[in-house]
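Per Swiss-Prot, the features are:
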BINDING   Cys22, Cys25, His26, Met88  heme c binding site
VARIANT   Ala109 to Ser  In 40% of the molecules
Amino acid sequence: ASFDEAPPGNSKAGEKIFKTKCAQCHTVDKGAGHKQGPNLNGLFGRQSGTTAGYSYSAANKNKAVEWEEKTLYDYLLNPKKYIPGTKMVFPGLKKPQDRADLIAYLKEATA
């Protein structure tokens, strides 16, 4: 199912998901350094593999996807299927509500 059919996202629930599943490798804080994964500040509207100062896989750079709700919704279902060769070792979020919630949080937290 596509993002058009996704349930409304709850950013508070999304923040909990971020803290438990994403924060060990990513930060959303402006000006913060990269962790194991890139800083996600300014994520929306950015092309994959282009954050300054982070060493991306060739797969991530070559995918050249623009991050927005729709692309993140598909990516977060199964990152390794969406970008084969990605360095991200996250299995994905299978539940549409979890993906919608996380995206709602990221939209606020990375702006």
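Cβ coordinates are placed from backbone N, Cα and C, and glycine is handled just like the others.
On the structure: features taken from Swiss-Prot.
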residue: Cys22; record: heme c binding site; Cβ within 10 Å: 21
residue: Cys25; record: heme c binding site; Cβ within 10 Å: 15
residue: His26; record: heme c binding site; Cβ within 10 Å: 22
residue: Met88; record: heme c binding site; Cβ within 10 Å: 19
residue: Ala109; record: variant position; Cβ within 10 Å: 17
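Here Ala109 (variant position) is positioned 20 angstrom away from Met88 (heme c binding site), judged by their C-alpha atoms.
Our reading of the heme c binding annotation (Cys22, Cys25, His26, Met88) yields a largest Cα to Cα distance of 11 angstrom.
Across the structure, Ala109 (variant position) and Cys25 (heme c binding site) place their CA atoms 16 angstrom apart. In the three-state DSSP scheme, Met88 (heme c binding site) is classed as coil.
Other residues of the same chain near the heme c site, with their Cβ within 8 Å of the Cβ centroid of Cys22, Cys25, His26, Met88, are Lys21, Ala23, Gln24, Lys35, Gln36, Gly37, Leu40, Phe90.
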